[in-house]
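Handing you a structure now.
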Amino acid sequence: MQEGQNRKTSSLSILAIAGVEPYQEKPGEEYMNEAQLAHFRRILEAWRNQLRDEVDRTVTHMQDEAANFPDPVDRAAQEEEFSLELRNRDRERKLIKKIEKTLKKVEDEDFGYCESCGVEIGIRRLEARPTADLCIDCKTLAEIREKQMAG
């Protein structure tokens with residue numbers, strides 16, 4: 001059960017992992033100033049490190065648990081467990097790449113703006129989803145279009 005709890009990466013746990021409180025904007029503060037960029041850099045780096053630790057734990061777990069079971073049912077169960085873990089790690093590897101892309105945007109001071117329309121994404125949305133690259137309006141439109149294409 002402990003391992004399952006560690007895998008939850010809600011926005012609140014991402015902030016907790018990074019050891020940061022939600023950002024408190026000051027009146028008249030410029031959007032994506034140095035303090036805000038540092039805040040998100042800390043969050044993204046901590047999230048990336050946590051995911052890398054998970055990948056390392058999985059590799060160690062699979063090496064430790066690898067056994068050649070004579071019983072075909074036991075062997076199949078172990079292979080299914082490993083397959084599920086590998087799919088999860090693959091998703092996490094893709095997320096790590098997205099985090100690294102986002103960190104590059106932070107470094108280039110191009111972070112926090114919608115890639116579609118250029119407006120500010122917003123501090124709260126970015127704390128909830130630090131890798132967001134669309135504002136809520138553009139994301140909603142993209143989801144509606146996606147739904148129409150699928151339906």
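Easy rule for this one: first residue shown is 1, then count along the chain.
Quick reminder: no glycine exception, Cβ is built from N, Cα and C everywhere.
Quoted from Swiss-Prot, the note on mutagenesis experiment ASP71 to Asn is: Does not increase ppGpp-dependent inhibition of transcription, but retains its ability to bind to RNAP; when associated with N-74. Increased transcription of its own RNA; when associated with N-74. Under mutagenesis, Swiss-Prot gives ASP74 to Asn with this note: Does not increase ppGpp-dependent inhibition of transcription, but retains its ability to bind to RNAP; when associated with N-71. Increased transcription of its own RNA; when associated with N-71. What Swiss-Prot lists as Zn(2+) binding site is CYS114, CYS117, CYS135, CYS138.
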Other than its own, how many Cβ atoms are within 10 Å of the Cβ belonging to CYS117 (Zn(2+) binding site)?
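Cβ-Cβ neighbours of CYS117 (Zn(2+) binding site) within 10 Å number 11.
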What kind of secondary structure is ASP71 (mutagenesis position) part of, going by DSSP in three states?
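In three-state terms, ASP71 (mutagenesis position) counts as coil.
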Highest CB neighbour count within 10 A among the binding-site residues CYS114, CYS135?
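The residue with the most neighbouring Cβ atoms within 10 Å is CYS135.
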Just to be sure I understand the packing, how many Cβ atoms besides its own are within 10 Å of the Cβ of ASP74 (mutagenesis position)?
12
I'm trying to understand the geometry here, so how far is the Cα atom of CYS117 (Zn(2+) binding site) from the Cα atom of ASP74 (mutagenesis position), in Å to the nearest whole number?
53
For each of the recorded positions (ASP71, CYS138), count the other CB atoms lying within 10 A of its CB, then report the residue with the highest count.
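Of ASP71, CYS138, the one with the most crowded Cβ is CYS138.
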List the Cα distance (Å, whole number) between ASP74 (mutagenesis position) and CYS135 (Zn(2+) binding site).
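A Cα-Cα distance of 48 Å.
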